[in-house]
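Asker: The structure that follows is given in the form of structure tokens.
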Amino acid sequence: MPGRGRCPDCGSTELVEDSHYSQSQLVCSDCGCVVTEGVLTTTFSDEGNLREVTYSRSTGENEQVSRSQQRGLRRVRDLCRVLQLPPTFEDTAVAYYQQAYRHSGIRAARLQKKEVLVGCCVLITCRQHNWPLTMGAICTLLYADLDVFSSTYMQIVKLLGLDVPSLCLAELVKTYCSSFKLFQASPSVPAKYVEDKEKMLSRTMQLVELANETWLVTGRHPLPVITAATFLAWQSLQPADRLSCSLARFCKLANVDLPYPASSRLQELLAVLLRMAEQLAWLRVLRLDKRSVVKHIGDLLQHRQSLVRSAFRDGTAEVETREKEPPGWGQGQGEGEVGNNSLGLPQGKRPASPALLLPPCMLKSPKRICPVPPVSTVTGDENISDSEIEQYLRTPQEVRDFQRAQAARQAATSVPNPP
């Protein structure tokens, strides 16, 4: 369509808009002279004088990116490339960073929180795509504090309204165990400590699933549990040569860091395995301990479902049955059974009932016991003693009235009753 204005070369008024790729141009239809370029961003197309639009009236003012945001976007891209994430992950993480930066609470936050925001956006993207990446790994790369990172992570998820799935343990086990330097012989790893990768992954996964079924994973960091499960799986495949190796030496041979709670998770896993071993007759007579039970982990995992059910979950039914029994019923029969049992218990002692399957936080008492407040039975109708009444007297007149009343009471009690 012809536009307003004149061509500066020939003076023609036949000006038309011609789109050249993504940029609109105003061209003279008579001589072909390009009158102006970028009509949508630099000029008003409906004005005859074709004045340039000032920056304050253009859309560029609202699209200005601060230096802090530019630096954050570069760090997001750099972190994705260091982790060798796919390009789609990088685009998603950048989009989350831009959305989070629009909130005033994030823009006005301190520098430490803005640096942590980079890792939070990358972690959210990895979780949504089921990519095995832990919060601790990102904190190590960014030299960030774990508490600050976790609080910022929860804040960003809430601000953006994102649906972030939980971490997939199976993928994390595969990724974490693949970093262990125990699958080929080297000068630092003796030949007796080298193990097949597939066998070790399979048994580690079974032990992690057992820990998940027995409440050892809930509410805890996954890496200590996986480290303890990997150590037990590695020991159980060749127990004769590896029982003497400690958890700290194992982590040193594998060239991985030893998480602080890993030793506690190891003891909890061994306690669960011992309870399961008590349900097998051929293992009950061996009097296993936490060291020797490692040799029979393969048998215990083979019958894992039934052993866990009989070792823990049947304990509730047994307790309820004993509560329903009369106090004196079965005493003679119980003593006869105890005297002939194969467990070697003292006379008059019965075998302990299976423990309930509860989280460790419910089985262990808290470190600081909260004092129980005393039960108050004050109703407000109690008699007030004389010493307590004096605390409520304020003026001299009240003191004199109270003294007169007290004297009258004593005089009335001293008068003898008439016959």
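The chain as shown is numbered from 1 upward.
Glycine too: its Cβ is placed from the backbone N, Cα and C atoms.
Reproduced below are the annotations present in Swiss-Prot:
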- CYS7, CYS10, CYS28, CYS31: Zn(2+) binding site (BINDING)
- ARG110 to Ala: Decreases affinity for DNA (MUTAGEN)
- CYS361 to Asp: Impairs formation of a ternary complex with DNA and TBP (MUTAGEN)
- CYS361 to Ala: Abolishes response to oxidative stress. Abolishes the decrease in the formation of a ternary complex with DNA and TBP in response to oxidative stress (MUTAGEN)
Asker: For CYS361 (mutagenesis position), just count the other CB atoms lying within 10 A of its CB, please.
Answerer: 11
Asker: Helix, strand or coil for CYS28 (Zn(2+) binding site)? Use DSSP.
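Answerer: The three-state answer is strand.
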Asker: Enumerate the residues of the same chain, CYS7, CYS10, CYS28, CYS31 excluded, that satisfy the criterion Cβ within 8 A of the mean position of the Cβ atoms of the recorded Zn(2+) site; list them in sequence order.
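Answerer: In sequence order, the nearby non-listed residues are PRO8, ASP9, GLY11, SER12, GLU14, SER29, ASP30, GLY32, CYS33.
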Asker: Once near-sequence residues are set aside, which residues in the chain of CYS7 (Zn(2+) binding site), 6 or more away, have Cβ atoms under 8 Å from its Cβ?
Answerer: THR13, GLU14, LEU15, CYS28, ASP30, CYS31, CYS33, VAL35
Asker: Which of the three DSSP states, helix, strand or coil, fits ARG110 (mutagenesis position)?
Answerer: coil
Asker: Output the one of CYS10, CYS28, CYS31 that, of all these binding-site residues, has the highest number of other Cβ atoms within 10 Å of its Cβ.
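Answerer: Result for the most crowded candidate: CYS28.
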Asker: According to DSSP, does CYS361 (mutagenesis position) sit in a helix, a strand, or coil?
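Answerer: Once the DSSP labels are grouped into three classes, CYS361 (mutagenesis position) ends up as helix.
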Asker: Give me the long-range Cβ neighbours of ARG110 (mutagenesis position): same chain, 6+ apart, Cβ under 8 Å, in sequence order.
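Answerer: Long-range Cβ contacts: none.
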